[in-house]
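This report refers to the structure that appears directly beneath it.
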Amino acid sequence: MADKAKPAKAANRTPPKSPGDPSKDRAAKRLSLESEGAGEGAAASPELSALEEAFRRFAVHGDARATGREMHGKNWSKLCKDCQVIDGRNVTVTDVDIVFSKIKGKSCRTITFEQFQEALEELAKKRFKDKSSEEAVREVHRLIEGKAPIISGVTKAISSPTVSRLTDTTKFTGSHKERFDPSGKGKGKAGRVDLVDESGYVSGYKHAGTYDQKVQGGK
């Protein structure tokens with residue numbers, strides 16, 4: 001008798017996973033990684049100190065392309081002047097320029113925030129000679145912390161005889177004078193057009209309309 005056929009193994013009834021869209025999977029994974037990285041970066045990035053905020057304000061002053069991470073010599077001098085690091089006695093403009101040239105790299109034209117702090121340490125020794133090194137640095141930092149560039153150079157009006165002649169209505173003569181009232185306000189059309197005076201009085205007569213008052217006063 002022939003051997004009975006062995007029963008076939010039961011098929012795996014677990015349905016196979018349907019293949020997903022690879023592009024969607026990659027996008028989801030990328031978003032997950034970016035969100036995790038953003039969270040870690042936000043937690044790792046400390047808040048700027050008041051000194052570094054002042055550094056960045058002066059670093060970008062007058063330069064729309066500046067990032068605030070490096071400072072030019074001109075802005076360094078302005079910071080020292082506006083924040084009164086330069087007192088004209090212990091620290092002068094020359095001292096500030098010398099320190100900047102000493103701290104920056106030979107082929108560089110700017111200084112970083114770390115170099116900025118080194119430069120302040122150099123100036124602190126001169127600015128506060130009667131204090132210890134640490135106290136002097138703290139005093140210099142207090143002069144700068146929270147400060148911003150002082151905006152100056154506002155154009156002022158310059159009075160000159162020529163300008164005054166052209167703008168002061170009280171000095172106008174002839175037909176130009178008739179276009180403005182005593183307050184300097186323009187009369188409009190009345191100041192440009194010769195209107196016929198039909199009052200019966202001679203032009204320029206100053207007592208027009210006073211006859212009736214005189215007659216009534218004499219009675």
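Cβ atoms here come from the backbone N, Cα and C positions, even for glycine.
Although substitutions are noted, the structure shown does not include any of them.
According to Swiss-Prot, the mutagenesis experiment Thr14 to Glu carries the annotation: In 4Glu; phosphomimetic mutant, does not affect G1/S-phase transition; when associated with E-18, E-45 and E-160.
Here the residue is the original one, but Swiss-Prot notes a mutagenesis experiment at this spot, Thr14 to Ala: In 4Ala; abolished phosphorylation by CDK1 without affecting G1/S-phase transition; when associated with A-18, A-45 and A-160.
Record note (Swiss-Prot), mutagenesis Ser18 to Ala: In 4Ala; abolished phosphorylation by CDK1 without affecting G1/S-phase transition; when associated with A-14, A-45 and A-160. The unchanged residue is displayed.
Quoted from Swiss-Prot, the note on the mutagenesis of Ser18 to Glu is: In 4Glu; phosphomimetic mutant, does not affect G1/S-phase transition; when associated with E-14, E-45 and E-160.
Here the residue is the original one, while Swiss-Prot reports the published mutagenesis Ser32 to Ala with the comment In 3Ala; abolished phosphorylation by ROCK1, leading to delayed entry into S-phase; when associated with A-107 and A-159.
Mutagenesis annotation in Swiss-Prot: Ser32 to Glu, described as In 3Glu; phosphomimetic mutant, leading to decreased transition of the G1/S-phase; when associated with E-07 and E-159; the structure shown retains the original residue.
Looking at Swiss-Prot, you'll find the mutagenesis Ser45 to Glu noted as follows: In 4Glu; phosphomimetic mutant, does not affect G1/S-phase transition; when associated with E-14, E-18 and E-160.
Here the residue is the original one, but Swiss-Prot notes a mutagenesis experiment at this spot, Ser45 to Ala: In 4Ala; abolished phosphorylation by CDK1 without affecting G1/S-phase transition; when associated with A-14, A-18 and A-160.
What Swiss-Prot records for His61, His72, Cys80, Cys83 is Zn(2+) binding site. The DSSP secondary structure for His72 (Zn(2+) binding site) is strand.
What Swiss-Prot notes for the published mutagenesis of Ser107 to Glu is this: In 3Glu; phosphomimetic mutant, leading to decreased transition of the G1/S-phase; when associated with E-32 and E-159. All protein chains included, Ser107 (mutagenesis position) registers 5 other Cβ atoms within 10 Å of its own Cβ.
For the mutagenesis of Ser107 to Ala, Swiss-Prot gives this note: In 3Ala; abolished phosphorylation by ROCK1, leading to delayed entry into S-phase; when associated with A-32 and A-159. The structure shown keeps the original residue.
Swiss-Prot lists Ser159 to Glu among its mutagenesis entries, and the accompanying note reads: In 3Glu; phosphomimetic mutant, leading to decreased transition of the G1/S-phase; when associated with E-32 and E-107.
For the published mutagenesis Ser159 to Ala, Swiss-Prot gives the following note: In 3Ala; abolished phosphorylation by ROCK1, leading to delayed entry into S-phase; when associated with A-32 and A-107.
Per Swiss-Prot, mutagenesis Ser160 to Glu is noted as: In 4Glu; phosphomimetic mutant, does not affect G1/S-phase transition; when associated with E-14, E-18 and E-45.
According to Swiss-Prot, the mutagenesis experiment Ser160 to Ala carries this note: In 4Ala; abolished phosphorylation by CDK1 without affecting G1/S-phase transition; when associated with A-14, A-18 and A-45.
Across the binding-site residues listed here (Cys80, Cys83), the residue whose Cβ sits among the most other Cβ atoms within 10 Å is Cys80.
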